[in-house]
Amino acid sequence: MMSYSERLGGPAVSPLPVRGRHMVHGAAFAYVPSPQVLHRIPGTTTYAISSLSPVALTEHSCPYGEVLECHDPLPAKLAQEEEQKPEPRLSQKLAQVGTKLLKVPLMLGFLYLFVCSLDVLSSAFQLAGGKVAGDIFKDNAILSNPVAGLVVGILVTVLVQSSSTSTSIIVSMVSSGLLEVSSAIPIIMGSNIGTSVTNTIVALMQAGDRTDFRRAFAGATVHDCFNWLSVLVLLPLEAATGYLHHVTGLVVASFNIRGGRDAPDLLKVITEPFTKLIIQLDKSVITSIAVGDESLRNHSLIRIWCQPETKEASTSMSRVEAIGSLANTTMEKCNHIFVDTGLPDLAVGLILLAGSLVVLCTCLILLVKMLNSLLKGQVANVIQKVINTDFPAPFTWVTGYFAMVVGASMTFVVQSSSVFTSAITPLIGLGVISIERAYPLTLGSNIGTTTTAILAALASPREKLSSSFQIALCHFFFNISGILLWYPLPCTRLPIRMAKALGKRTAKYRWFAVLYLLVCFLLLPSLVFGISMAGWQAMVGVGTPFGALLAFVVLVNVLQSRSPGHLPKWLQTWDFLPRWMHSLQPLDGLITRATLCYARPEPRSPQLPPRVFLEELPPATPSPRLALPAHHNATRL
């Protein structure tokens with residue numbers, strides 16, 4: 001009896017990968033049939049297998065035209081291929097176009113709320129920990145220690161959620177003479193690290209999809225990796241040679257610098273009318289506490305009385321007349337939600353923190369869903385090609401530097417690197433922007449945020465203008481030096497490889513992202529700060545063995561992956577150590593059991609195979625039953 005494929009004249013091999021809960025052992029087809037169709041075809045047998053995700057199979061020359069395919073029961077894509085849908089009517093087409101056009105203003109509205117929620121989030125952190133940040137800055141004996149100064153910069157920037165605020169405080173302390181330029185440089189480095197926590201938090205909102213989360217977390221942590229690597233090289237160099245102090249001193253001495261105005265409000269012109277209705281802060285309280293003015297110790301950060309908006313005085317008005325006019329100006333009550341509540345700063349800060357996080361998460365989720373629906377098919381391909389395509393040869397190398405200029409310009413417009421990097425993080429998660437393109441954009445954002453400190457320094461008194469401008473330039477040259485270290489040559493772009501490794505780890509163990517945030521921005525800085533307070537002897541005694549152990553582990557890992565033959569047999573893997581010392585699997589089991597204790601028990605289902613990730617698949621070995629490499633029999637969850 002002739003089989004179905006023989007009656008058709010032979011099998012037609014389909015190059016498409018198939019998804020699976022059924023195993024097809026029989027002839028291949030020109031299209032992908034469903035299980036119901038296969039059951040009606042004589043000579044074709046299906047076997048149920050446990051599989052939850054696609055397994056891409058390459059074509060193999062099998063005898064009798066037999067191939068192996070796996071697919072889901074009645075997936076939507078296969079159903080569309082089996083039955084041809086009628087052409088949509090004109091009214092349906094118009095409805096689809098109208099829906100897409102309506103999504104654009106909605107998306108812009110959610111983006112506006114997203115940026116406003118970041119501003120309110122910064123205000124919430126300042127209310128909750130602003131005075132603590134001022135107290136930390138006040139102790140000059142601590143700040144004279146470079147390592148302690150670095151940690152102070154990290155913690156203060158995490159507390160106030162704004163590197164612009166922390167660097168402006170540092171510039172104010174330098175201009176008032178309370179802090180030397182050499183002592184302020186490590187704090188500037190720490191503020192650069194602390195500002196990257198915002199977009200890492202934003203990346204957590206895409207944890208629902210492992211692939212999107214892997215890309216988004218890698219795109220967010222590439223900023224962290226760049227800052228940490230730059231500090232590991234430049235902080236010891238600065239402590240030993242004073243490189244940044246001397247270079248910026250020469251630059252300041254060679255220019256005739258005059259005072260200017262504060263940073264221009266570009267994006268705030270749009271966001272402030274809304275955020276001022278929620279909360280208004282008197283940020284001079286934090287700066288006054290930092291410079292040692294105890295008169296404002298018990299003063300609330302919440303602004304109660306505001307000066308009415310008036311037209312700017314003419315430039316011909318004398319200084320005495322201007323001061324007199326300000327003295328005679330009547331103050332009026334501010335117009336925001338918390339002006340008459342009488343709540344303490346901490347309570348208002350916690351309320352705003354919870355509310356801004358809810359709005360932030362909601363806007364981000366809706367933005368991602370709308371971008372997913374808009375960026376489909378040819379539209380997504382065009383955008384990806386435009387953003388990720390390099391310039392034609394021989395100007396390919398210019399593409400990254402052009403992206404830096406774009407990132408710096410956009411950050412100058414929004415006056416916040418956190419806003420810019422948080423805005424591109426969802427696009428990285430969706431795959432619209434590649435990590436290789438996001439890296440120079442982030443570096444440009446690092447440069448763009450230094451303009452805030454430079455413009456704040458230009459507003460300093462004339463007698464302290466040079467020192468204030470010098471510390472602002474230290475911020476600029478620190479980022480330029482980091483770019484020269486970790487960007488020009490492809491082999492030096494370690495932050496990209498480190499970020500991708502972190503992304504893969506968090507895609508496998510999603511709780512690792514929260515652990516990363518706690519360790520890198522809270523526990524590790526606090527531990528280093530405590531050790532540094534015990535003196536340089538304790539710092540050297542603890543830091544030297546730890547640094548040597550870390551260097552040894554990194555070296556062995558590199559040799560294990562590239563040339564294991566150069567290592568002793570027992571050191572070619574970490575299996576000689578207890579499992580918890582070289583794998584997160586035991587901790588993952590504990591966390592899984594702890595979370596399942598609070599979950600409602602579900603009906604028991606057949607046991608699924610363990611999660612296997614592509615990068616952890618064993619070397620290909622022949623399968624005795626199918627005569628195919630083992631990779632093609634694995635199921636990736």
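Glycine is no exception: its Cβ is also placed from the backbone N, Cα and C atoms.
Here's what Swiss-Prot has on this protein:
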MUTAGEN   CYS62 to Ser  Reduced protein expression and transport activity
MUTAGEN   CYS70 to Ser  No effect on protein expression and transport activity
MUTAGEN   CYS116 to Ser  No effect on protein expression and transport activity
MUTAGEN   CYS225 to Ser  No effect on protein expression but reduced transport activity. Reduced protein expression and loss of transport activity; when associated with S-306 or S-334
MUTAGEN   CYS306 to Ser  No effect on protein expression but reduced transport activity. Reduced protein expression and loss of transport activity; when associated with S-225 or S-520. No effect on protein expression and reduced transport activity; when associated with S-334
MUTAGEN   CYS334 to Ser  No effect on protein expression but reduced transport activity. Reduced protein expression and loss of transport activity; when associated with S-225. No effect on protein expression and reduced transport activity; when associated with S-306
MUTAGEN   CYS361 to Ser  No effect on protein expression and transport activity
MUTAGEN   CYS474 to Ser  Reduced protein expression and transport activity
MUTAGEN   CYS520 to Ser  No effect on protein expression and transport activity. Reduced protein expression and loss of transport activity; when associated with S-306
MUTAGEN   CYS597 to Ser  Reduced protein expression and transport activity
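The 10 Å shell around the Cβ of CYS520 (mutagenesis position) contains 18 further Cβ atoms across the protein chains shown. Across the structure, CYS474 (mutagenesis position) and CYS334 (mutagenesis position) place their CA atoms 37 angstrom apart. Comparing the Cα of CYS520 (mutagenesis position) with the Cα of every entry in CYS116, CYS225, CYS306, CYS334, CYS361, these being the mutagenesis positions, the smallest distance points to CYS225. Comparing CYS225 (mutagenesis position) with CYS306 (mutagenesis position), their Cα atoms are 42 Å apart once rounded. The 10 Å shell around the Cβ of CYS116 (mutagenesis position) contains 21 further Cβ atoms across the protein chains shown.
Comparing Cβ neighbour counts within 10 Å across the mutagenesis positions CYS225, CYS306, CYS474, the minimum falls on CYS306. Taking the Cβ of CYS334 (mutagenesis position) as centre and 10 Å as the limit, one finds 18 other Cβ atoms among all the protein chains shown. A distance of 13 Å separates the Cα atom of CYS361 (mutagenesis position) from that of CYS116 (mutagenesis position). If you take the Cα of CYS306 (mutagenesis position) and the Cα of CYS334 (mutagenesis position), they are about 5 angstrom apart, rounded to a whole number.
Spacing of CYS334 (mutagenesis position) relative to CYS116 (mutagenesis position) is 19 Å (Cα to Cα, whole number). Neighbour count (other Cβ atoms within 10 Å of the Cβ, all protein chains): 16 for CYS361 (mutagenesis position).
For the recorded site, CYS334 (mutagenesis position), the DSSP three-state label reads coil.
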